[in-house]
Amino acid sequence: MGKSSKDKRDLYYRKAKEQGYRARSAFKLLQLNDQFHFLDDPNLKRVVDLCAAPGSWSQVLSRKLFDESPSSDKEDRKIVSVDLQPMSPIPHVTTLQADITHPKTLARILKLFGNEKADFVCSDGAPDVTGLHDLDEYVQQQLIMSALQLTACILKKGGTFVAKIFRGRDIDMLYSQLGYLFDKIVCAKPRSSRGTSLEAFIVCLGYNPPSNWTPKLDVNTSVDEFFQGCFLNKLCISDKLSHWNEEERNIAEFMACGSLQSFDSDATYHDLPSSVAGTSSSLDPVQSPTNPPYKKALELKRSGKLTRSV
């Protein structure tokens, strides 16, 4: 997060820096937790954050499980964050620079947990959006299915899975698929998520896979093959309409999260509210990007060697 006039245009952006979070997305998880309280469970011990970079959700998890928890027994608690991009260290968090679709990543997570299953898995990952909503929604659902495959292998029965989604035309397909694995599916929209965005979060409560299904992560296995035997692979969009039963579509409960007194994520605040820190100057970023794709371009620009096409 950089220094700019965005501090005034987006108060969640500013508040994140004031409170030491690396990104404004931290407030999305906090507001989801205010509604569902999945991080307030005293028995929550093993947590996985997928697609975690730059690490704001991992920061929330660290503070909830270690800094703010009233429990004195915190030795057994573990947080593992996974991302293809490198992440700067976070207290109480083990970071893995790894691919969530690879079996070796699964093995590394289970080893860190002592071969115990996770209580909670979350994913705030999203692809680089193109502006083509149908394409963005499709790619995002593929990312969710990849996260779900890993989650199915590491989440304990009764556990919770939270992931970012893009609400589009066929999102009820995803609701139906997740309904085969979880007792309750809720689509939640935090106040800190811009109302103009298709972004929302799927909250899956009570992991309850079929008793005769054993998930196995394999790089050579397709999504359909992975979910073979748990009925989820029955639901797919086919060009042949006769293969699709409209009655199988589910409508998930929709819930807005966050207090009505919260800031409007779509509003521009020219005068900072009194609840925001007194200074109106721009704040330094909490954590600079570790290896941004634009790093070389910045170096060339600062040295005056960046050429412009005519």
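Every residue, even glycine, has its Cβ placed from backbone N, Cα and C.
Classification of Ala23 (mutagenesis position) by DSSP places it in coil, neither helical nor stranded. One mutagenesis experiment catalogued in Swiss-Prot, Ala23 to Pro, is accompanied by this note: Decreases cell population growth.
The 10 Å shell around the Cβ of Arg24 (mutagenesis position) contains 21 further Cβ atoms across the protein chains shown. Arg24 to Pro or Ala appears in Swiss-Prot as a mutagenesis experiment; the accompanying note says: Decreases cell population growth.
Sequence annotations record features per position, and here Swiss-Prot assigns S-adenosyl-L-methionine binding site to Ser25, Gly55, Ser56, Trp57, Asp83, Asp99, Asp124. Sequence-distant neighbours of Asp124 (S-adenosyl-L-methionine binding site) (same chain, 6+ apart, CB under 8 A from its CB) are Ser25, Lys28, Leu29, Asp49, Cys51, Ala52, Ser56, Trp57, Ala163, Lys164.
In sequence order, Ala16, Gln19, Ser56, Trp57, Gln59, Val60 are the residues near Ala26 (mutagenesis position), counting only same-chain partners six or more apart with C-beta under 8 A. Looking at Swiss-Prot, the entry for mutagenesis of Ala26 to Pro says: Methylation of cytidine in tRNA(Phe) appears normal.
Annotation of the published mutagenesis Ala26 to Glu in Swiss-Prot: Decreases methylation of cytidine in tRNA(Phe); the original residue is retained in the structure shown.
One entry in Swiss-Prot concerns the mutagenesis experiment Ala26 to Glu or Pro. Its note says: Severely decreases methylation of guanosine in tRNA(Phe). Decreases cell population growth.
Experimental mutagenesis at this site is recorded by Swiss-Prot as Lys28 to Ala, annotated: Decreases cell population growth.
For the mutagenesis of Leu32 to Pro, Swiss-Prot gives this note: Severely decreases methylation of guanosine in tRNA(Phe). Methylation of cytidine in tRNA(Phe) appears normal. The structure shown keeps the original residue. All protein chains shown were included, and the count of other CB atoms within 10 Å of the CB of Leu32 (mutagenesis position) stands at 26.
Look at Swiss-Prot and you will find Lys164 tagged as active site, proton acceptor. Mapped onto three states, the DSSP output places Lys164 (active site, proton acceptor) in strand.
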Counting every protein chain shown, other Cβ atoms within 10 Å of the Cβ of Lys164 (active site, proton acceptor) number 21
Would you mind reading off the Cα separation of Asp99 (S-adenosyl-L-methionine binding site) from Leu32 (mutagenesis position), to the nearest angstrom?
-> 26
Ranked by the number of other Cβ atoms within 10 Å of their own Cβ, which of the binding-site residues Asp83, Asp99 ranks first?
-> Asp83
Work through the recorded positions one by one (Ala23, Trp57) and point out the residue whose CB has the fewest other CB atoms within 10 angstroms.
-> Ala23
